[in-house]
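J.: Before I ask anything, let me first share the structure, which is written out below as structure tokens.
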Amino acid sequence: MALNEGQIVTLAVDEIIETISAITPMAQKAKKYTPPAASMQRSSNTIWMPVEQESPTQEGWDLTDKATGLLELNVAVNMGEPDNDFFQLRADDLRDETAYRRRIQSAARKLANNVELKVANMAAEMGSLVITSPDAIGTNTADAWNFVADAEEIMFSRELNRDMGTSYFFNPQDYKKAGYDLTKRDIFGRIPEEAYRDGTIQRQVAGFDDVLRSPKLPVLTKSTATGITVSGAQSFKPVAWQLDNDGNKVNVDNRFATVTLSATTGMKRGDKISFAGVKFLGQMAKNVLAQDATFSVVRVVDGTHVEITPKPVALDDVSLSPEQRAYANVNTSLADAMAVNILNVKDARTNVFWADDAIRIVSQPIPANHELFAGMKTTSFSIPDVGLNGIFATQGDISTLSGLCRIALWYGVNATRPEAIGVGLPGQTA
């Protein structure tokens, strides 16, 4: 029996929600946020959100004239344009309703793919915690465990907030190589049947809550930059605002810093770098770690300037106020002629990891229920597990006995805490 219009719409929306929910593991490990609609309309779909505050403390009985200020930093998050599947059907295309439903399922799979690609690319390009190995995974015994454990070690040592959980995503090739090391065995060392059947690696590997895989992870091509140094001594401060041309306060995005170099030839977005002698700090204890501080190139500005993340705030910068020093994340400022180390020296398909609130999916319902759109039929839906909102819309044309169908998702993927997003690159031998 043929389905009526209401049943077709219900089935279509259910198909979209179920399909996208089933194949978006990366997006489901991100934080979700629905911003207020009216304010987004007046701000070009950008909203400023606070990041975790850092507080300076001090000992003593008498703290007269020692009060510190409140410094709350912000990051800009935004939504892009809707992602759509827009197609036309004629009456004779609907004689077999299952063909229509298969098209809906196909659209949902493609839209889910696009979400996962955006998360994967954002993590690979913005991830600033960099774990490299000179060997490919699987070269030595237990090197897969060490590779993942190194990532967890730096997150733990940096004292990064991990209250929402942590996740690690291998690319398929490295997942296959790592599986033998990381799959849970019984007391006799036997690998369970499930590991062969569905590629399952146990949960809570090397401190990560979930270790998964994704075929969406991009290749980070090697950087061809060589012999680059810092040009001039440079230091950076965390600031909540700056004054515009009219003397009014405007927010500052503290994820980024513009660094002056001797040259930028061969550098590109996503390159991973470090500076000689610049070490990470534990965020709370402010102890200097053994690991070099690592950064991601966000943008090549011109022949001598690059924008990097995170902003390096130096503990030894005497010009910092107490509340600014609480945000210090490296031991020392950038010095003139300091060597810049390129970390991605070989092409490699990325592995990525993050604290689960480091990436944020921002989405809003599409307001298509206004009377201006009375000529079409729309059904709004949300996908809570993925944090997405969308519409299923149809419109018929009596002159051609055809109808248009549009499935749209409106969202943006944002790296709100790039300091808590990392990239694993094996095989990095120059």
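These residue numbers are counts, starting from 1, taken along the chain as shown.
Placed from the backbone N, Cα and C atoms, the Cβ positions cover glycine too.
Quick caveat, the model's predicted, so the values are computed rather than measured.
Under its mutagenesis annotations, Swiss-Prot gives E5 to A the following note: Impaired phage growth; probable capsid protein misfolding. The annotation that Swiss-Prot gives for the mutagenesis experiment D14 to A reads: Impaired phage growth; inability of the mutant capsid protein to interact properly with scaffolding protein. Where Swiss-Prot documents E18 to A as a mutagenesis experiment, the accompanying text is: Decreased phage growth. Record note (Swiss-Prot) on the mutagenesis of W61 to N or V: Drastically decreases capsid stability. In Swiss-Prot, a published mutagenesis experiment is listed as Q242 to A, annotated Cold-sensitive phenotype probably due to an assembly defect. Mutagenesis annotation in Swiss-Prot: D244 to A, described as Lethal. Complete loss of procapsids assembly; the structure shown retains the original residue. Quoted from Swiss-Prot for the published mutagenesis N245 to A: Slight decrease in phage production. Recorded in Swiss-Prot as a mutagenesis result, D246 to A carries the remark: Lethal. Complete loss of procapsids assembly, assembles as tubes instead.
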J.: For the mutagenesis positions E18, W61, D244, N245, D246, which one has its C-beta crowded by the most other C-beta atoms within 10 angstroms?
T.: E18
J.: Note down the number of other Cβ atoms within 10 Å of the Cβ of Q242 (mutagenesis position), including every protein chain shown.
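T.: If we count other Cβ atoms within 10 Å of Q242 (mutagenesis position), we arrive at 10.
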J.: Applying a 10 Å Cβ distance cut-off over all chains shown, what neighbour count does D14 (mutagenesis position) have?
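T.: That number is 12.
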J.: Round to a whole number and give the Cα-to-Cα distance in Å for the pair D14 (mutagenesis position) and D244 (mutagenesis position).
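T.: Cα of D14 (mutagenesis position) to Cα of D244 (mutagenesis position) measures 48 Å after rounding.
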J.: In whole Å, how far does the CA atom of N245 (mutagenesis position) lie from that of E18 (mutagenesis position)?
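T.: If we compare the Cα positions of N245 (mutagenesis position) and E18 (mutagenesis position), the gap is 50 Å.
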J.: Where does E18 (mutagenesis position) sit by DSSP, helix, strand or coil?
T.: helix
J.: Can you give me the Cα-Cα distance between E18 (mutagenesis position) and Q242 (mutagenesis position) in Å, rounded to a whole number?
T.: 45
J.: For D244 (mutagenesis position) and W61 (mutagenesis position), determine the Cα separation and express it in whole Å.
T.: 41
J.: Any idea what the Cα distance is from Q242 (mutagenesis position) over to W61 (mutagenesis position), rounded to a whole Å?
T.: 35
J.: If you run the three-state DSSP split on Q242 (mutagenesis position), which class comes out?
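T.: In three-state terms, Q242 (mutagenesis position) counts as strand.
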